[in-house]
Amino acid sequence: MCRGFEKEEERRSDNGGCQRLCTESHKAPVSCELCGENATVYCEADAAFLCRKCDRWVHSANFLARRHLRRVICTTCRKLTRRCLVGDNFNVVLPEIRMIARIEEHSSDHKIPFVFL
């Protein structure tokens with residue numbers, strides 16, 4: 001997973017200053033599977049990399065397609081970020097899964113956060 005979202009927020013709050021978002025090398029862009037432009041999202045349900053224009057076209061087709069969760073691709077390292085799109089333009093950031101264990105005398109509680117979509 002990419003740390004791009006947090007770094008992007010820091011960059012935007014820094015008057016739009018230009019800095020590297022990821023420490024990994026810049027890879028070749030992934031192409032949109034419909035038009036060949038640079039892909040910006042990956043739809044797991046369709047198993048397709050799509051540019052923003054094609055993503056809007058494909059996922060506005062019907063109510064089932066609007067439910068698809070699409071992962072945003074980092075512009076620097078080309079990996080999938082935690083930032084997702086649902087529906088037309090609804091942004092969601094997936095939380096990191098962390099396990100917190102609290103051990104008491106005779107029991108332990110395990111808490112794992114999750115997201116309903």
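Going from the start of the chain as shown, residues are counted 1 onward.
Using the three backbone atoms N, Cα and C, a Cβ is placed for every residue, glycine included.
The feature Zn(2+) binding site is assigned by Swiss-Prot to Cys32, Cys35, Cys54, His59, with sequence analysis given as support. Cys35 (mutagenesis position) falls outside any helix or strand according to DSSP and counts as coil. Less than 8 angstroms from the CB of Cys35 (mutagenesis position) sit Cys51, Lys53, Cys54, each of them six or more residues away in the same chain.
Taking a C-beta cut-off of under 8 Å and a sequence gap of six or more, Cys32 (mutagenesis position) has these contacts in its own chain: Asn38, Ala39, Phe49, Leu50, Cys51, Cys54. According to Swiss-Prot, the mutagenesis experiment Cys32 to Ala carries this note: In miP1a*; loss of interaction with CO, but no effect on interaction with TPL; when associated with A-35, A-43, A-51, A-54, A-59 and A-68.
Among the mutagenesis results in Swiss-Prot, Cys35 to Ala has the note: In miP1a*; loss of interaction with CO, but no effect on interaction with TPL; when associated with A-32, A-43, A-51, A-54, A-59 and A-68. The residue drawn here is the original one.
Under the three-state DSSP scheme, Cys43 (mutagenesis position) falls in the strand class. Other Cβ atoms within 10 Å of the Cβ of Cys43 (mutagenesis position) number 19 in total over all chains. Under the heading of mutagenesis, Swiss-Prot lists Cys43 to Ala and annotates it as follows: In miP1a*; loss of interaction with CO, but no effect on interaction with TPL; when associated with A-32, A-35, A-51, A-54, A-59 and A-68.
Secondary structure at Cys51 (mutagenesis position), as computed by DSSP, is coil. Recorded in Swiss-Prot as a mutagenesis result, Cys51 to Ala carries the remark: In miP1a*; loss of interaction with CO, but no effect on interaction with TPL; when associated with A-32, A-35, A-43, A-54, A-59 and A-68.
Under the heading of mutagenesis, Swiss-Prot lists Cys54 to Ala and annotates it as follows: In miP1a*; loss of interaction with CO, but no effect on interaction with TPL; when associated with A-32, A-35, A-43, A-51, A-59 and A-68. If you draw a 10 Å sphere around the CB of Cys54 (mutagenesis position), it holds 20 other CB atoms from the protein chains shown.
Secondary structure from DSSP puts His59 (mutagenesis position) in a helix. Cβ neighbours of His59 (mutagenesis position) (same chain, under 8 Å, six or more residues apart in sequence): Cys43, Ala65, Arg66, His68, Arg70, Gly87, Asp88. The note that Swiss-Prot attaches to the published mutagenesis His59 to Ala is: In miP1a*; loss of interaction with CO, but no effect on interaction with TPL; when associated with A-32, A-35, A-43, A-51, A-54 and A-68.
Record note (Swiss-Prot) on the mutagenesis of His68 to Ala: In miP1a*; loss of interaction with CO, but no effect on interaction with TPL; when associated with A-32, A-35, A-43, A-51, A-54 and A-59. DSSP assigns His68 (mutagenesis position) to coil in the three-state reduction, outside any helix or strand.
Excluding the listed site residues Cys32, Cys35, Cys54, His59, the same chain places Glu33, Leu34, Glu37, Ala39, Ala48, Leu50, Cys51, Arg52, Lys53, Asp55, Arg56, Trp57, Val58 with Cβ atoms within 8 Å of the centre of the Zn(2+) site Cβ atoms.
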